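The feature active site, S-palmitoyl cysteine intermediate is assigned by Swiss-Prot to Cys120. The annotation domain 'DHHC' is assigned in Swiss-Prot to 90-140 on the grounds of sequence analysis. For Leu91 to Phe, Swiss-Prot lists a mutagenesis experiment annotated as follows: No effect on protein-cysteine S-palmitoyltransferase activity. No effect on localization to the cis-Golgi network. In Swiss-Prot, the entry for mutagenesis Cys95 to Ser states: Loss of protein-cysteine S-palmitoyltransferase activity. Decreased localization to the cis-Golgi network. Relocalized to the endoplasmic reticulum. The structure shown retains the original residue. One entry in Swiss-Prot concerns the mutagenesis experiment Cys106 to Ser. Its note says: Loss of protein-cysteine S-palmitoyltransferase activity. Decreased localization to the cis-Golgi network. Relocalized to the endoplasmic reticulum. Listed in Swiss-Prot as a mutagenesis experiment, Cys120 to Ser is described as follows: Loss of protein-cysteine S-palmitoyltransferase activity. Decreased localization to the cis-Golgi network. Relocalized to the endoplasmic reticulum.
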Amino acid sequence: MGLRIHFVVDPHGWCCMGLIVFVWLYNIVIIPKIVLFPHYEEGHIPGILIIIFYGISIFCLVALVRASLTDPGRLPENPKIPHAERELWELCNKCNLMRPKRSHHCSRCGHCVRRMDHHCPWINNCVGEDNHWLFLQLCFYTELLTCYALMFSFCHYYYFLPLKKRNLDLFVVRHELAIMRLAAFMGITMLVGITGLFYTQLIGIITDTTSIEKMSNCCEEISRPRKPWQQTFSEVFGTRWKILWFIPFRQRQPLRVPYHFANHV
């Protein structure tokens, strides 16, 4: 199933996403320029570490772009409701359209989204049934890339041997300390924020509960898993092959699951 393009016109979301792209570009340029390539040239680190760094960076960027542009599960104006599932649908009191239960109307986007988790300004898009898996990959690779960059920043000053060849004519070399301090500040800030977000997302999937459902307290026991964790993750990622859960380049094939909780509606 191909991914439908979904573009949200929201200046606030553009600014938030632009900030994320800036942090990504800053680290993808500064860390290799100051740390990776100089230490590789002097034999302090193997080249595979540079390949891994760029690999994680590419996966992170692909997940960001696809999570931002993929239709999260917007409902059509005249959906075809299977006769056997009519009791699982309800009328939205904001847009007056029929929708599956567990859908939610996003006031910022102006339409209902299937199994909507929340609207995320950092990707300028809703997180719903069709792009939740990409959002999880974005959280994972952002955290991995941040840890990788912070680790090399620490090793650059406290573990690696001092560099013998330094071109002081380069701007990044003359102002290395200030540049690396800014990179460390952004990295620590990003790591703290993304760790909390990633944790809540994982708990939500394990308990089969969206963020909106948690906030509205519509579930009696949101902390008790109602399905095996392998099943809930497979439903989100659209495959039971765990290795594919980490690949942002593929297309998601949704598993046939109902849009409701057994005891939540």
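Cβ coordinates are placed from backbone N, Cα and C, and glycine is handled just like the others.
The noted changes are left out; the structure has the residues it started with.
Owing to the predicted nature of the structure, the values given are computational and were not obtained by experimental measurement.
All features noted in Swiss-Prot, drawn onto the structure.
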{"residue": "Leu91", "record": "mutagenesis position", "CB count, 10 Å": "10"}
{"residue": "Cys95", "record": "mutagenesis position", "CB count, 10 Å": "14"}
{"residue": "Cys106", "record": "mutagenesis position", "CB count, 10 Å": "21"}
{"residue": "Cys120", "record": "mutagenesis position", "CB count, 10 Å": "21"}
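Using DSSP to sort the residues of the domain 'DHHC' (90-140) gives these counts of helix, strand and coil: 9 helix, 17 strand, 25 coil. With Cys120 (mutagenesis position) as the anchor, the candidate mutagenesis positions are Leu91, Cys95, Cys106, and the one with the nearest CA is Cys106. Taken together, the residues of the domain 'DHHC' (90-140) have an average pLDDT of 90. In this structure, the CA atom of Leu91 (mutagenesis position) is 15 Å away from the CA atom of Cys106 (mutagenesis position). Cys95 (mutagenesis position) and Cys106 (mutagenesis position) have their C-alpha atoms 10 Å apart, to the nearest angstrom.
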